[in-house]
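According to Swiss-Prot, the protein has these features:
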MUTAGEN   Gly12 to Glu  Abolished homodimerization
MUTAGEN   Ala15 to Glu  Abolished homodimerization
ACT_SITE  His24  active site
MUTAGEN   Asn35 to Ala  Strongly reduced protein-lysine acyltransferase activity
MUTAGEN   Cys58 to Ala  Does not affect the protein-lysine acyltransferase activity
MUTAGEN   Asp93 to Ala  Abolished protein-lysine acyltransferase activity
ACT_SITE  Asp93  active site
MUTAGEN   Arg121 to Ala  Abolished protein-lysine acyltransferase activity. Abolished binding to acyl-CoA
Amino acid sequence: MSKKINGFEVLGEVAWLWASSPLHRKWPLSLLAINVLPAIESNQYVLLKRDGFPIAFCSWANLNLENEIKYLDDVASLVADDWTSGDRRWFIDWIAPFGDSAALYKHMRDNFPNELFRAIRVDPDSRVGKISEFHGGKIDKKLASKIFQQYHFELMSELKNKQNFKFSLVNS
């Protein structure tokens, strides 16, 4: 018999990881709700534990192109329905405050062997963001590159029509 997942328990464990992360602890509490609750509701997260204690967490949203643009324009703009709107996977959160990022990375590559993910990576000092690409451990690298190129082409084609696109990393 499998144990039913308690969303409040997961939220508490993720909140503890946020508080333990030098980057996340500086963010407003509203971002915890925006970034974590939809992930729990849609079961689009991984929470790694060691000896019963949380050590790492990541969440992702499966966006359509419209919501991808919305997310890049304002990372705090996604609502619950956006998280399951398409097949363009974005890591929303990646938290490993105790040095377990490699374990989380391996878990994701092993458990999502044919999947593609992208993420906004922010340098905490300069606050400069960039889009990074990740793929599962079994997908052909050339195929992954081709799909990522197609994603970028579609994204850039749509952005040409956006007059007020600002690529915001935090709420103003």
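Glycine too: its Cβ is placed from the backbone N, Cα and C atoms.
Here Asp93 (mutagenesis position) is positioned 12 angstrom away from Ala15 (mutagenesis position), judged by their C-alpha atoms. The number of other CB atoms found within 10 A of the CB of His24 (active site), across every protein chain shown, is 20. Gly12 (mutagenesis position) has a Cβ environment of 12 other Cβ atoms inside 10 Å. Spatially close to Arg121 (mutagenesis position) yet at least six residues away along the chain are Gly129, Lys130, Ile131, Ser132, judged by Cβ distances under 8 angstroms. Sequence-distant contacts of Asn35 (mutagenesis position), defined as residues of its own chain at least six apart whose C-beta falls under 8 angstroms from its C-beta, comprise Ser59, Ile92, Asp93. If you take the Cα of Gly12 (mutagenesis position) and the Cα of His24 (active site), they are about 15 angstrom apart, rounded to a whole number.
If you draw a 10 Å sphere around the CB of Cys58 (mutagenesis position), it holds 23 other CB atoms from the protein chains shown.
DSSP assigns Arg121 (mutagenesis position) to a strand.
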